[in-house]
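Visitor: For reference, Swiss-Prot lists these features for the protein:
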| type | residues | note |
| --- | --- | --- |
| MUTAGEN | PRO121 to Leu | In xu261; abolishes cold receptor function. Decreases signal transduction during cold thermoreception signaling in intestine and ASER neuron |
| MUTAGEN | PRO130 to Leu | Abolishes cold receptor function |
| BINDING | SER478, LEU479, THR480, ARG485, SER651, THR652, GLU699 | L-glutamate binding site |
| MUTAGEN | MET582 to Arg | Normal cold receptor function |
| MUTAGEN | GLN584 to Arg | Normal cold receptor function |
Amino acid sequence: MFWIAKTLIAFLILLKTDCYKIAIPANLIDEVNPVLEFVDFRVQVIPYETKPLWRIKQESFKIVGISIENGLFSVCNCLILGASAIILPEQYDGHLAAAAIVQSIADNTNVPCVSLHLSPPTRPSTHLHPHLNAKSLAVAAFIKREKWKDVVVVFEEPDELLEITDMITAGHFDPDSFSSQLVRLKHGDDYGNELKHIKNKLDRYRIVINIPLQKALHFLEQAANMSMCGVLYHYVVMDMDLVTVDIDSIRGIEDCNITSFGVHDVNSEYIEDIRQEIVHKSSIRLPKKGVPYTTSIWIDTLRLLIRSMKSIQIWDEPRCGSSWKSGSDIKKRFFENPLAGISGDLHWAPSGERSNYTLHVYRRTLSFQKFAEWSSRTRRIASSEAVVIANSSEKLTLEGKHLKISVYLEAPFVMITSNGSYEGYCIDLLHKIANILKFTYTIQKVRDNAYGSKESNGKWSGMVGELQRGDADLAVASLTISYGRSEVIDFTVPYMHLGISILFKKPRIRDSDWFKFMDPLSTQVWIMTFASYFVVSVAIWIIAKISPYEQFERDEDNGQYKPVDNQFSLRNSFWFTVCSLMQQGSELCPRAASTRLLTGIWWFFALILISSYTANLAAVLTTRRMETPIENADDLAAQTKIKYGTLGRGSTMSFFNESKIETYERMWQLMSSSPGLFVQSSKEGIARVKSSDYAYLMESSMLEYAVERDCELMQIGGLIDQKGYGIGLPKGSPYRELISTAILRLQEKTELTELKEKWWKDKSVVCEQPKRKDQDDGESIGGIFIILVVGLVLTAVLVIFELITTRKPSPAQSQVIRHVNVIPSFKLGFFRWNVN
């Protein structure tokens, strides 16, 4: 145990005349041997003309231990054996002193020393890793490219926190517009508490994971079990080997949206060719895609060292205490001999570090696909044309996916049957879309029974909130597309167009009205007509009194004027105008031009009035009209008797709240001042309309459904606004275009129209409509008979009054009285004639 704790295991490439010898740590012999087998194969294919092919033989491998107490002797002993290069191991934590000894001796003797460790020891050594903060810079560039405003960064060890600090520093993020939250994981494999904290407390959906690969996979698997996958959540995994993992084999992670990085393009033909060589010529175990990061660094390091040594003539051997001349040549060739390595093109900076390297950026929705590259030279992420073309060849599909569907119960869109299953317009629509795109789904009712509105704490309720939190993949309901919602979720194209309208109860058809013949003219017109009749009658009487042509008549024989009786007495004037109004003739005829002018104007007035009355009377008597106290939203806003309101949440309420139109502003002021005007459901609003003087402002689609099934309800006016229903998806969902295309396809085939006909039209309900009447039953004009009877009675009373008030009969009256005695003779003659 003491030896393990105090010993650094170094890999020594030993130079002999017939082979290279390499010392390998005992605990890594099984891992490294396959790599050396592959390098042996790669060296064999390098042609040389001046000397025979040098080979690496597995049986020549040797283990060399360098202790801290005896470090100088151990290294010098290795050099005596002919070591031509030293490779420091991948891990030497706790042995920094021994590593420093090896590095110092290598520098003094000029023996090439290459480190497999990501970070160099106290003295810089040559290594093939990208810079220590390369991943941090790449992640920072990705966050800025995506314009994220907040992230959660997950880590476990202090050195991982150091990389995160580098990331935040390198990003130069504006503290006013960007925030990050650090979450340190406890040791172990259970991350449930940390995930609950992220989901419920932090309420953030962009998570950077900087932990080892296996731990990262456990973290993602547990996140998937807590419904923290899907297009809403986005994970950035900093481990370089994630892209080589068959992630679809891990339950639940296949739905996670993940971005990761790698040193090579796992989908390139070059990497695939190398993979095939490794598989066929060695026992290295490789994943299904790409080459693991550590393996690629191993292979590139050995290949570059061997190529550098084989490119020169080595005449001397290294010795402790002296500088090895051939070592300088090997180092020079090492940096001057570029290599297209598995870990990328190898270029070097003067400091001995890699430069001009590229990290490939992968995004996973269906599978890991390269979509961009990060360059160490520009420190930016850019999508090359080749990457764009490659990505365009990947066909996005929902086939085989299983989606969680959030629904809101609202007839006829979504309803529950007696056996607990769902039905309705939206359910049929979802089924048709699923058949087109070949996905399966599970339906879940929205927990808080709301469409979704922004709360005072900035969070969204209802289906919108579930999409934001990742609790649902789709929201399929009568979900209105609005500006506020579209800022936090995505919508498909509208599957139905609609607007806000007014639901009101039908007025009762007025019972039999014997004075209906007065309806063609309003009360005001009747009053004005009688007033005109009185004024014109008096005017004719006055003008006739004044005009000389109504007092005298020209004698045609001698041309002299002789006085005559004025025919337009006050009584005759009223009689004359009423005869004209009733379009009847009279024995009176005006003589003067003034009276004739007034008479002509009165006749014109009577003509228009009677014509209008006749036309309106025909319509009134043939159709039973239902009179409503309001005709549109303006009428509703202008009165106070009929109360009105909307659903207490949702887009209709938001429309009136945000409207700048004066009428709707007044309506909102009234509604907001009386919270009792709002209802909790459309069912409650409809019941309130039927039971009281209440108008319910609702979306026309549900209004049509209610009117179709209840003959007591009706729509008032047209649409107040124009909008549409769409299917909701999480923001940035790649499936929006697929589902929108499916909706357009159904629309083109008129299947959406058929669905509406199916769910809106109720053939069992037939509402009686006002009908035209071919015959009048007398109910509408019975009043004229009443007027006739009253007129006869008044006439009889009047004639009796005239007889009583006249003391001495005039000659004419006496003649009439005498004629009364002949009535019996008239009756007798009538009966005789009838008998004959």
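Cβ atoms are placed via backbone N, Cα and C, with glycine included.
Since this is a predicted model, take the numbers as computed values, not measurements.
Show me how these features fit into the structure around them.
Guide: Secondary structure at PRO130 (mutagenesis position), taken from DSSP and collapsed to helix, strand or coil, is coil. Within the same chain, residues at least six positions away from PRO130 (mutagenesis position) with a Cβ under 8 Å of its Cβ are VAL263, ARG354, TYR357, LEU359, SER376.
Around SER651 (L-glutamate binding site), the C-beta neighbours below 8 angstroms that are at least 6 residues distant in the chain are TYR451, THR480, SER482, ARG485, GLU699, LYS723.
Under 8 Å, Cβ to Cβ, and six or more positions away along its own chain, MET582 (mutagenesis position) finds no residue.
Around the Cβ of GLN584 (mutagenesis position), 8 further Cβ atoms fall within 10 Å across all displayed protein chains.
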Visitor: Within 10 angstroms of the C-beta of ARG485 (L-glutamate binding site), what count of other C-beta atoms is obtained when all protein chains are considered?
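Guide: Total other Cβ atoms inside 10 Å, all chains included: 26.
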Visitor: Applying the rule Cβ within 8 Å of the centroid of the Cβ atoms of SER478, LEU479, THR480, ARG485, SER651, THR652, GLU699, what extra residues of the same chain belong around the L-glutamate site?
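Guide: In sequence order, the nearby non-listed residues are TYR451, ILE481, SER482, GLY650, LYS723, TYR725.
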Visitor: Tell me the Cα distance separating GLN584 (mutagenesis position) from LEU479 (L-glutamate binding site), rounded to the nearest angstrom.
Guide: 67
Visitor: Cα-Cα, whole number of Å: THR652 (L-glutamate binding site) versus GLN584 (mutagenesis position)?
Guide: 60
Visitor: Give the helix, strand or coil assignment DSSP yields for MET582 (mutagenesis position).
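Guide: Coil, per DSSP.
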Visitor: Let me make sure I understand the span of the L-glutamate site: among SER478, LEU479, THR480, ARG485, SER651, THR652, GLU699, what is the greatest distance between any two Cα atoms, in Å?
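Guide: Max span of the L-glutamate binding residues, Cα based, is 17 Å.
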Visitor: Quick check: in three-state DSSP terms, what is THR480 (L-glutamate binding site)?
Guide: strand
Visitor: In whole Å, note down how far the CA of SER478 (L-glutamate binding site) lies from the CA of GLN584 (mutagenesis position).
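Guide: If we compare the Cα positions of GLN584 (mutagenesis position) and SER478 (L-glutamate binding site), the gap is 65 Å.
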